[in-house]
Amino acid sequence: MARKYFVAANWKCNGTLESIKSLTNSFNNLDFDPSKLDVVVFPVSVHYDHTRKLLQSKFSTGIQNVSKFGNGSYTGEVSAEIAKDLNIEYVIIGHFERRKYFHETDEDVREKLQASLKNNLKAVVCFGESLEQREQNKTIEVITKQVKAFVDLIDNFDNVILAYEPLWAIGTGKTATPEQAQLVHKEIRKIVKDTCGEKQANQIRILYGGSVNTENCSSLIQQEDIDGFLVGNASLKESFVDIIKSAM
């Protein structure tokens with residue numbers, strides 16, 4: 001079945017009011033049909049309102065993290081309830097950097113997704129293997145464990161997007177070849193099929209998120225089971241529009 005392509009800009013902990021204004025101006029100049037392509041920008045949370053006001057309505061926006069806790073005495077957290085109240089549409093869950101620096105676990109990812117879905121937020125859920133795990137031929141074993149930790153929670157497979165992040169390729173300039181990425185994406189779809197059913201596996205979108213740039217995006221997007229990108233550093237440049245174009 002034809003799945004709607006999805007391109008996400010994860011700005012991580014970057015940006016100023018002025019740089020965001022310049023970047024969104026260049027994004028707005030790109031003409032695309034949002035009924036055929038989802039483009040979602042994830043700024044730093046405190047820049048969310050500024051970014052949303054600057055971007056044209058054809059773009060969607062989200063935040064890079066959400067709390068597994070509800071409202072209450074959780075200093076520094078942003079609950080799914082608050083995100084919903086602010087009309088935030090998307091959240092990123094389980095990004096490699098959250099797992100690495102903030103020690104988030106598969107159980108944390110599950111609880112965050114549960115809170116997000118309860119509040120009708122759409123989620124990009126990330127997972128992937130380390131270089132050591134890849135070299136030990138444990139890629140599929142690791143990814144199966146990560147995906148099965150949360151996939152049973154999904155009831156609307158249009159509202160949850162999977163993002164495969166080979167950890168060894170994030171911010172390193174290295175990237176999986178299109179063939180390597182496709183092989184893993186195919187296995188991810190099989191995991192969803194075995195757990196949830198064939199219809200759901202064919203419906204869910206799976207993004208690639210390992211050092212995507214203007215040089216490799218066109219060959220990656222041609223792969224059957226790659227439905228778009230989660231882009232980090234390259235989304236902070238005006239040339240990000242060329243990555244979007246590869247999915248048009």
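First residue shown is number 1, and so on along the chain.
Heads up, the Cβ atoms here are built off N, Cα and C, so glycines get one too.
Within 10 Å of the C-beta of HIS95 (active site, electrophile) there are 28 other C-beta atoms, taking all protein chains into account. DSSP classifies HIS95 (active site, electrophile) as coil under the three-state reduction. What Swiss-Prot lists as active site, electrophile is HIS95, and the listing cites sequence analysis.
For GLU165, the entry in Swiss-Prot reads active site, proton acceptor. Annotation for GLU165 (active site, proton acceptor): spatial neighbours HIS95, PHE96, CYS126, PHE127, GLY128, GLY209, GLY210, LEU230, criterion Cβ-Cβ under 8 Å with sequence separation of six or more.
Annotation comment: Swiss-Prot describes ASN10, LYS12, GLY171, LEU230, GLY232, ASN233 as D-glyceraldehyde 3-phosphate binding site. DSSP assigns ASN10 (D-glyceraldehyde 3-phosphate binding site) to a strand segment in the three-state reduction.
Counting every protein chain shown, 6 other Cβ atoms lie within 10 Å of the Cβ of SER73 (mutagenesis position). Quoted from Swiss-Prot, the note on mutagenesis experiment SER73 to Ala is: 3-fold decrease in substrate affinity; when associated with S-96.
For the published mutagenesis PHE96 to Ser, Swiss-Prot gives the following note: 5.5-fold decrease in substrate affinity. 3-fold decrease in substrate affinity; when associated with A-73 or V-167.
Swiss-Prot documents PHE96 to Tyr as a published mutagenesis change and attaches the note 5-fold decrease in substrate affinity. When Cβ atoms from all protein chains are considered, those within 10 Å of PHE96 (mutagenesis position) total 22, not counting its own.
Listed in Swiss-Prot as a mutagenesis experiment, PHE96 to Ala is described as follows: 2-fold decrease in substrate affinity.
For the mutagenesis result PHE96 to Trp, the note given in Swiss-Prot is 3-fold decrease in substrate affinity.
Where Swiss-Prot documents PHE96 to His as a mutagenesis experiment, the accompanying text is: 6.7-fold decrease in substrate affinity.
Looking at Swiss-Prot, the entry for mutagenesis of LEU167 to Val says: 3-fold decrease in substrate affinity; when associated with S-96. For LEU167 (mutagenesis position), the Cβ neighbour count at a 10 Å cut-off comes to 21, with all displayed protein chains included.
In this structure the alpha carbons, written CA, of LEU167 (mutagenesis position) and GLY232 (D-glyceraldehyde 3-phosphate binding site) are 13 Å apart.
The D-glyceraldehyde 3-phosphate site is defined by ASN10, LYS12, GLY171, LEU230, GLY232, ASN233, and by the 8 Å test on Cβ atoms against their centroid, the other residues of the chain that qualify are TRP11, ILE170, GLY209, VAL231, ALA234, SER235. GLY171 (D-glyceraldehyde 3-phosphate binding site) and SER73 (mutagenesis position) have their C-alpha atoms 34 Å apart, to the nearest angstrom. The two recorded residues, ASN10 (D-glyceraldehyde 3-phosphate binding site) and SER73 (mutagenesis position), have Cα atoms 28 Å apart.
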